[in-house]
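**Q** Take a look at the following structure, please.
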Amino acid sequence: MGDDIMPISNLAKESEVRAVKDIPCKNIETDNHLEIGLSSGLSRSKDTSKFKKNSINTIKLIDDIIALHNDPKGNKLLWNDNWQDKIINRDLANIFEKIDESVSELGGLEMYQEMVGVNPYDPTEPVCGLSAQNIFKLMTEGEHAVDPVEMAQTGKIDGNEFAESVDQLSSAKNYVALVNDRRLGHMFLIDIPSNDQETVGYIYQSDLGQGALPPLKIADWLNSRGKDAVSLNKLKKLLSREFNLLSDDEKRALISETLDIHKDVSNVELDRIKRDRGVDIYLTEYDVNNFYENIETLKSKLSNYDKKLSKPK
């Protein structure tokens with residue numbers, strides 16, 4: 001895909017996907033907080049246990065994201081809400097300078113922690129929106145910056161349109177879906193990598209735990225289930241109106257199988273699902289080479305920053 005990110009509705013001729021009407025949306029918010037989850041893709045096979053990723057070592061990319069998250073400085077580079085600039089152009093010195101300014105404005109670190117409740121210098125545990133949107137930037141940014149909030153405002157489709165579209169995606173291309181499930185109060189990413197065998201999806205997500213699912217840390221998910229394929233049929237059933245036709249037990253089973261780290265049905269609180277809310281999805285093609293190069297650039301930036309700090313003055 002080129003540097004201009006387009007929704008699937010604008011890629012119909014390339015992907016042979018039925019065009020869908022873009023609906024403007026002022027903001028991407030769940031009922032609790034901004035989130036978006038990552039991963040998951042499509043599967044035309046009932047058995048996904050034998051499937052292996054065949055892109056630019058996607059497993060290594062996930063491990064690199066975990067490593068960046070676990071590094072105190074890499075963490076600050078990765079989880080930031082500056083959507084206007086490219087993720088690889090983020091400046092660590094500038095990030096920490098802004099933290100210093102915020103702390104100073106509130107009268108020092110002790111006062112800041114008392115008022116805000118966190119130490120701003122500590123590593124960030126991103127809510128679902130922060131993790132999903134930043135990984136979306138990692139995957140889709142080429143020459144130009146990508147604003148995931150703006151993209152989703154101008155190119156969203158609903159769960160039924162997603163279910164109709166995914167079966168028609170080209171198996172030779174990579175796609176990513178930014179999902180705002182307002183029923184669950186949750187956002188996550190679905191990575192749909194190219195494959196010459198069977199098409200499946202991978203979910204990237206974290207969760208503050210204020211919706212239908214328990215709290216979830218991004219590294220815990222990526223280490224435990226980030227490399228597990230999710231079938232197309234389950235994703236379509238989860239995100240479309242077909243979900244409403246399921247029994248309560250079937251709903252719990254489906255949600256836990258796709259989104260709970262332990263696949264534990266008891267972790268799903270159906271009474272917290274807002275049945276009158278919908279699902280908004282931004283589905284677009286991405287270049288896996290950009291994904292790889294962006295992660296490598298962040299790793300290099302972090303390494304250079306560490307070397308600079310270690311030089312004697």
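Backbone N, Cα and C define each Cβ position, glycine as well.
Residues or ranges marked as active site in Swiss-Prot: CYS128, HIS186, GLN205. According to Swiss-Prot, the mutagenesis experiment CYS128 to Ser carries the following note: Abolished ability to inhibit the host cell cycle. Abolished accumulation of the cyclin-dependent kinase inhibitors CDKN1A/p21 and CDKN1B/p27.
Help me picture where these features are in the structure shown.
**A** The Cβ of HIS186 (active site) has 32 neighbouring Cβ atoms from other residues within 10 Å, across all protein chains displayed.
In the three-state DSSP classification, GLN205 (active site) falls within coil. Of all Cβ atoms in the protein chains displayed, 30 besides its own lie within 10 Å of the Cβ of GLN205 (active site).
Its own atom aside, the Cβ of CYS128 (mutagenesis position) has 34 Cβ atoms within 10 angstroms in the protein chains shown.
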**Q** Tell me the Cα distance separating CYS128 (mutagenesis position) from HIS186 (active site), rounded to the nearest angstrom.
**A** 7
**Q** Between the Cα atoms of GLN205 (active site) and CYS128 (mutagenesis position), what distance do you get, rounded to the nearest Å?
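**A** Just about 6 Å between their Cα atoms.
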**Q** Name the secondary structure element type, per DSSP in three states, that contains CYS128 (mutagenesis position).
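**A** The three-state answer is helix.
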**Q** Helix, strand or coil by DSSP: which one applies to HIS186 (active site)?
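**A** The three-state answer is strand.
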